[in-house]
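J.: Not my notes, these are from Swiss-Prot:
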type    : residues             : note
MUTAGEN : Arg43 to Ala         : No longer binds cognate promoter DNA, increased expression from the bidirectional promoter
DOMAIN  : 131-211              : domain 'WYL'
MUTAGEN : Ser158 to Glu or Lys : Loss of induction by bacteriophage lambda, increased resistance to lambda, constitutive repressor
MUTAGEN : Arg190 to Ala        : Loss of induction by bacteriophage lambda, increased resistance to lambda, constitutive repressor
MUTAGEN : Arg194 to Ala        : Almost complete loss of induction by bacteriophage lambda, wild-type resistance to lambda, constitutive repressor
MUTAGEN : Arg200 to Ala        : Loss of induction by bacteriophage lambda, wild-type resistance to lambda, constitutive repressor
MUTAGEN : Asp245 to Ala        : Almost complete loss of induction by bacteriophage lambda, increased resistance to lambda, constitutive repressor
Amino acid sequence: MPDNFREGDKQDSQKGRQGARWGQERRLEFIDYRLRWDGQINRSSLTDFFGISVPQASLDLSEYTKLAPDNLEYDMSSRVYRSTKLFQPVYMTSSLECYLNDLLQVAIQPEIHFGSFLGWRSPVAAVPRLLRRLDTDVVSQILRAIRENEAVHVIYQSMSDPQGSKRTLTPHSLVHDGYRWHTRAWCHKRGEYRDFLLSRIVQAQNAGPDEERANGDLAWNTFIKIILIAHPGLCLAQRNLIERDYAMIDGEIHLECRQALLHYLLFQLNLTETQSHQAPEALQLALKNKDEIYALLKQ
């Protein structure tokens, strides 16, 4: 089984190679990130992470100062550059979303040295995840079929057929529903596009070109607007709280979702037709255009 390795792992042994691969723009992103989230940076931060020389680190800091002169000031007593009150991030990689995602990766897989720009970090934890078995060779074959517009012969297991049976699929995309990986594919047995769990594909072999079916998934290519509101059964103060939680505009959130993925989204939001009968305090959100959405799910 291949090692679970990402760029940036085992940094102590790869500093020189990172420095060779990553140009100055990447190092400027690093400076921006560390100033935003650590509040400070010095030359050794750059030399340690990228394996570059001290003179090169000085040049990078000088270049960043030209780029955003109001973002940092030099503290002579500590010999570090500190972010100022006027700091405004230059790069999207310094966003709160990116930073929290970096922390989440550390919490989910603490045994892996994640290749992010994290310096000091708060203690962080995440609820354990159940990971499904994935066969590298199977996933590789599915990806090849997607790339080359080909069909694949597979053995697929399901709750109704736990031993597995032969099927021919023409996959066109991968899907993550928030919990599991699927491939979206034309099922030659059923004569329709369906989702197939990658963990339940036991074998996959090339079955030749099938470009026509690889591009004809109407439900995949159709985008549906979902309008979310604070649940009308909540009191005014509670609705205001929910609207602030989700940064609603005029009391609404507008999402676009592929029609083929609607059920997954509603399940995560606790808003399927079955789930929607719970107490308002449990649901918190509601579908403003629920009649339209539930009708689409029945198609």
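A Cβ is built for glycine as well, from the same backbone N, Cα and C atoms used for every other residue.
Every position carries its original residue.
Describe the structural context of these features.
T.: Taken residue by residue with DSSP, Arg43 (mutagenesis position) is part of a helix. All protein chains included, Arg43 (mutagenesis position) registers 19 other Cβ atoms within 10 Å of its own Cβ.
The domain 'WYL' (131-211): residue composition by secondary structure is 17 helix, 41 strand, 23 coil, according to DSSP.
For Ser158 (mutagenesis position), the same-chain residues that are 6 or more apart in sequence and have a Cβ closer than 8 Å to its Cβ are Arg200.
Within 10 Å of the C-beta atom of Arg190 (mutagenesis position) sit 9 other C-beta atoms, taking all shown protein chains into account.
The Cβ of Arg194 (mutagenesis position) lies under 8 Å from the Cβ of Arg184, Ala185, Cys187, each of these being in the same chain and 6 or more residues away along the sequence.
Long-range C-beta contacts of Asp245 (mutagenesis position), restricted to its own chain and to partners at least six residues apart, with a cutoff below 8 Å, are absent.
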J.: Roughly how many Å separate the Cα of Arg190 (mutagenesis position) from that of Arg43 (mutagenesis position), to the nearest whole number?
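T.: For Arg190 (mutagenesis position) versus Arg43 (mutagenesis position), the Cα atoms are 61 Å apart.
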